[in-house]
Each structure stands twice: as structure tokens, then as C-alpha cells.
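Each remark here refers to the structure printed beneath this line.
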Amino acid sequence: MTESKSEGTAVAAPTPEEVRQMYDDFTDPFARIWGENLHFGYWEDAGADVSVDDATDRLTDEMIALLDVRSGDRVLDVGCGIGKPAVRLATARDVRVTGISISRPQVNQANARATAAGLANRVTFSYADAMDLPFEDASFDAVWALESLHHMPDRGRALREMARVLRPGGTVAIADFVLLAPVEGAKKEAVDAFRAGGGVLSLGGIDEYESDVRQAELVVTSTVDISAQARPSLVKTAEAFENARSQVEPFMGAEGLDRMIATFRGLAEVPEAGYVLIGARKP
């Protein structure tokens with residue numbers, strides 16, 4: 001375990017290797033129960049009858065709109081999951097997408113998805129570390145990180161790498177967790193449980209996030225707090241795994257499953273737990 005800092009307090013957090021192992025082991029059961037978008041959803045109205053699949057696609061669409069790409073552009077997807085957002089982006093905007101992940105099983109599934117969609121000629125995925133990208137300078141027209149940068153032990157370094165491989169004038173889109181205000185007591189315990197259980201190595205306020213983006217020599221063009229739209233994901237995740245208990249217990253064990261469900265339900269009671277979309281460009 002490493003130390004990860006949030007609001008000045010050191011807490012136990014998984015190592016990068018533990019994050020990789022988590023995705024190697026947990027991607028398949030999570031995708032079966034939550035869906036093939038391995039990220040939060042976007043609900044315009046928390047009470048609306050909108051499925052998880054539709055809500056997670058909606059969040060992908062918000063990122064597509066934020067990215068501002070043109071037909072033929074080359075896009076880097078940092079933390080590609082099993083490829084559904086990248087395929088949706090490529091289809092919607094007629095772009096070429098290169099996705100990366102530190103999970104080889106995810107990369108294999110993502111490439112299979114691109115092939116099945118008939119997009120293997122312009123959507124590809126590979127094993128790579130976001131903090132040491134294996135690409136030339138200025139080799140992409142756009143970069144996005146959809147709910148992945150919180151896994152980085154050094155978010156600033158990852159952002160600098162994203163900026164390095166982006167051409168001048170290129171755009172960046174980020175979706176990620178933030179803390180809207182400092183937390184203490186039971187709220188801090190809930191946040192710390194999420195950090196430890198969710199592989200969260202970088203978590204802080206919106207101002208801190210924007211500062212990291214600017215220090216990567218990128219210009220912040222928009223910041224949208226979508227905490228209210230993303231928050232239903234917490235309870236819905238807990239409900240989905242509770243309803244699938246018989247499928248998950250053999251893999252996670254009863255204690256591990258109970259801990260996961262409690263973590264998501266606990267974080268749902270923390271209004272300071274937020275979610276943000278950040279747009280940027282390279283001068």
C-alpha cells in the first residue's frame with residue numbers, strides 16, 4: 001500500500017500494481033453486473049427511469065461533445081476499459097482512436113470489441129502506462145481520460161504526458177472524481193474506504209485539479225460540476241451488486257461484497273463527493 005494525500009491527510013491507498021490486479025481480476029464480473037461502460041452514469045433527473053447502460057452512454061456522449069474532434073482526427077484514450085467508449089467515439093465522430101490500459105485482459109477485450117464492430121482499422125488498444133506514454137510528441141489531435149486519472153499515483157505527471165503527445169491546438173477531455181470540500185469524521189471514513197477499495201490514488205478539489213491541468217501547460221477551457229448527475233451511480237452500483245449477490249459472492253466472498261456495497265452506500269451519503277468534467281486545449 002502507498003500513501004495518498006487528500007486535503008492534507010495521508011491515507012492508505014493501493015499501489016499501482018494493486019490497481020492493475022484489481023482490473024485484471026474484477027473487470028469481467030463488474031461488466032456483467034454494471035455494464036460494459038466501466039464508469040459512472042449521467043442522470044439528468046435522479047428519479048428518471050433511465051437504465052445504467054443509457055446513463056453511462058450519456059456520460060460518454062458528454063465527453064464526446066467536450067472533446068471537439070473532427071473526422072480523421074487521432075485520439076488517445078487514457079484508461080480505455082474494455083473499449084466501449086472508444087468505439088462509441090469512433091463511430092460518432094469518424095475518428096481514429098488509440099486506447100491504453102495497464103490491464104492486459106482489458107486490452108484484449110477492447111481489441112475484440114473493435115474487431116466485432118468492424119473498426120479494427122481505426123480503433124486499437126495496447127498495454128501502456130499513462131505516466132510514461134510510448135508515443136511521439138504531438139502525435140494526437142485529442143486526448144481523453146474518462147474516469148481514469150484518479151488511479152494515477154502522480155496525476156500531474158500523467159497530465160504532462162498527455163500534453164506532450166498532444167499537438168498544439170489539440171483538445172483534452174477529462175471526467176473524474178473530486179472532493180467539493182474537506183471532509184471529517186464519518187464522511188472522511190467513507191471517502192477513505194472508497195479510496196482504498198476503488199484504487200483511488202489521486203483525489204482532491206476542483207481547484208487542485210485545474211491547477212494540475214495548467215501546470216501541464218494546458219489551458220482550461222471549461223469545468224462543469226456534474227456531481228448531481230453522476231451521484232445516482234453510487235446507490236445504483238450498490239443495488240446492482242446486492243441483487244447479484246449469488247453471482248458475486250463466490251468471487252469476492254461475502255465479507256468483500258458487503259464491504260464494497262457499504263463503501264458505495266456510504267459515499268452516497270457524502271455530498272462533498274463530487275464528479276467533474278474538465279475541458280482543456282494545448283496552446
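Each Cβ is built from the backbone N, Cα and C atoms, and glycine gets one as well.
As given in Swiss-Prot:
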type	residues	note
MUTAGEN	PRO85 to Ser	Reduces enzyme activity by 87%. Strongly reduced affinity for S-adenosyl-L-methionine
BINDING	SER101, GLN106, ASP129, ALA130, LEU146, HIS151	S-adenosyl-L-methionine binding site
MUTAGEN	LEU146 to Val	Reduces enzyme activity by 45%. Reduces affinity for S-adenosyl-L-methionine
MUTAGEN	SER148 to Ala	Reduces enzyme activity by 50%
MUTAGEN	HIS150 to Ala	Reduces enzyme activity by 95%. Slightly reduced affinity for S-adenosyl-L-methionine. Loss of enzyme activity; when associated with A-151
MUTAGEN	HIS151 to Ala	Reduces enzyme activity by 80%. Strongly reduced affinity for S-adenosyl-L-methionine. Loss of enzyme activity; when associated with A-150
MUTAGEN	ASP176 to Ala	Reduces enzyme activity by 90%. Strongly reduced affinity for S-adenosyl-L-methionine
Integer Å distance between the CA atoms belonging to ASP129 (S-adenosyl-L-methionine binding site) and PRO85 (mutagenesis position): 19
Cβ neighbours of SER148 (mutagenesis position) where a neighbour is any other Cβ within 10 Å: 23
Maximum Cα-Cα separation (Å), residues SER101, GLN106, ASP129, ALA130, LEU146, HIS151 listed as binding S-adenosyl-L-methionine: 15
Distance, SER101 (S-adenosyl-L-methionine binding site) to SER148 (mutagenesis position) (CA atoms, angstrom): 10
Integer Cα-Cα distance in angstrom, GLN106 (S-adenosyl-L-methionine binding site) to LEU146 (mutagenesis position): 15
Neighbouring recorded positions, C-alpha within 10 angstroms of ASP176 (mutagenesis position) - of SER101, ASP129, ALA130, LEU146, HIS150: LEU146, HIS150
Cα proximity to ASP129 (S-adenosyl-L-methionine binding site), best match among mutagenesis positions LEU146, HIS150, HIS151: HIS151
Among ASP129, ASP176, the most crowded of the recorded positions [Cβ within 10 Å]: ASP176
Rounded distance in angstrom between the Cα atoms of ALA130 (S-adenosyl-L-methionine binding site) and HIS150 (mutagenesis position): 12
Neighbour tally for PRO85 (mutagenesis position), based on other Cβ positions within 10 Å of its Cβ: 30
CB contacts for SER101 (S-adenosyl-L-methionine binding site) [other CB atoms within 10 A, all chains]: 28
